[in-house]
Amino acid sequence: MDFPCLWLGLLLPLVAALDFNYHRQEGMEAFLKTVAQNYSSVTHLHSIGKSVKGRNLWVLVVGRFPKEHRIGIPEFKYVANMHGDETVGRELLLHLIDYLVTSDGKDPEITNLINSTRIHIMPSMNPDGFEAVKKPDCYYSIGRENYNQYDLNRNFPDAFEYNNVSRQPETVAVMKWLKTETFVLSANLHGGALVASYPFDNGVQATGALYSRSLTPDDDVFQYLAHTYASRNPNMKKGDECKNKMNFPNGVTNGYSWYPLQGGMQDYNYIWAQCFEITLELSCCKYPREEKLPSFWNNNKASLIEYIKQVHLGVKGQVFDQNGNPLPNVIVEVQDRKHICPYRTNKYGEYYLLLLPGSYIINVTVPGHDPHITKVIIPEKSQNFSALKKDILLPFQGQLDSIPVSNPSCPMIPLYRNLPDHSAATKPSLFLFLVSLLHIFFK
């Protein structure tokens, strides 16, 4: 037996170093399958559906319990390459996967992140579009849309106006995926600008459209999330790195303030999937040359990791009856920031609320009963990669048969269309705005 060769083999990494090239569908699939095979204890590879041309929409899950949800462990996701000709995010997510699995057990921060978070990574939502690009271009290429020539970031239901378009297979697959997991936080990776953009992307007068903005009830949290990413990217935070394009102070913008769009994915996530999502524009050039990929990784690595950690902001817990039975489908909302589609507990009675440090009143409402009110104080720093844990015991005897196990969907119609301008579901208060500013400038 050749012992030197044996020892050399043991020292080599389980996955060969991922090169900084663009990986077409076959190469991407081969890499993902190799990772899933060699790191099977912390990864789970699955397809959430197929593109128009039958290509798999792969998702690799990284976590200590990758195959199933565990109570108390929040679900996080990254999605890239929604526009097929915007390619940097696709490669960054492959390198993020490589970094996570090879750092587990070696880097304490990454190990803690994998222990405490279930991370879902979709490198390409539009593989047909990516494969259709024949001549990469900085501004626009055939391949932005899917094979049926639909822009997937205009293809979701819209809460502000009717979006009567043919729902595409890629969009339907993502919508179904969102129903299967309790996603808490997400980001959607794009290219063609350098900015972190937060909801809303569309708007009405009640959300601030008259003032060229459209703000959610959680605007303070969204601004904080966007700044968290942008501030760690040395080029994005400058706000003016892309020539002949709009400048963004501190590398951050409200989506509607930049330009309104109908049927976007980040608004859909926030309103109908109970998931906070922002859009990350990562490169001035949509499809830059391969030799620039290492610098993109270096500029985004810290931001990508730090953003995942934000899934542990705020408070989480379960809602129980007096016999200790978890209560699904119970409305859990923070006073003065009601969502137009109320956030509800999942089938395990779990809730997750992303909140900045401070004092909050939480209303817990079982259908047909008066709200139960509880107060929480979110500390300045999360404890060991965990949000504040606050289980809530409701004064009910026995399981409530009137509560359905699964969450009833809010109708996918323009929910904001006829809402009064003063509604709490549309206007963040002055207090929330001031809190947001304090966290941005004094963090």
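Yeah, the Cβs are placed from backbone N, Cα and C, and that goes for glycine too.
For reference, Swiss-Prot has these:
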type     : residues       : note
ACT_SITE : E281           : active site, proton donor/acceptor
BINDING  : H83, E86, H190 : Zn(2+) binding site
DOMAIN   : 21-311         : domain 'Peptidase M14'
MUTAGEN  : E277 to A      : 5-fold decrease in substrate affinity. 22-fold decrease in specific affinity. 104-fold decrease in catalytic efficiency. Greatly reduced heat stability
MUTAGEN  : E277 to Q      : 2-fold decrease in substrate affinity. Small increase in specific affinity. Reduced heat stability by 50%
MUTAGEN  : E281 to Q      : Abolishes enzyme activity
MUTAGEN  : S423 to P      : Little expression on cell membrane. Perinuclear localization. Not released from membrane by PI-PLC
MUTAGEN  : S423 to A or T : Expressed on cell membrane. Released from membrane by PI-PLC
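Taking the features listed in Swiss-Prot, we show where each one sits on the structure.
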| residue | record | Cβ contacts under 8 Å, 6 or more apart |
| --- | --- | --- |
| H83 | Zn(2+) binding site | N126, G129, G143, R144, E145, D151, L152, N153, H190, G191, K286 |
| E86 | Zn(2+) binding site | R144, L189, H190, G191, G192, S283, K286, Y287 |
| E277 | mutagenesis position | L185, S186, A187, N188, P199, M265, Q266, N269, Y270 |
| E281 | mutagenesis position | H190, G191, G192, A193, L194, V195, A196, S197 |
Cβ-centroid neighbours of Zn(2+) site H83, E86, H190, 8 Å, sequence order: N81, M82, G84, D85, G89, R144, N153, L189, G191, G192, E281, K286
DSSP three-state assignment (helix, strand or coil) for E281 (mutagenesis position): strand
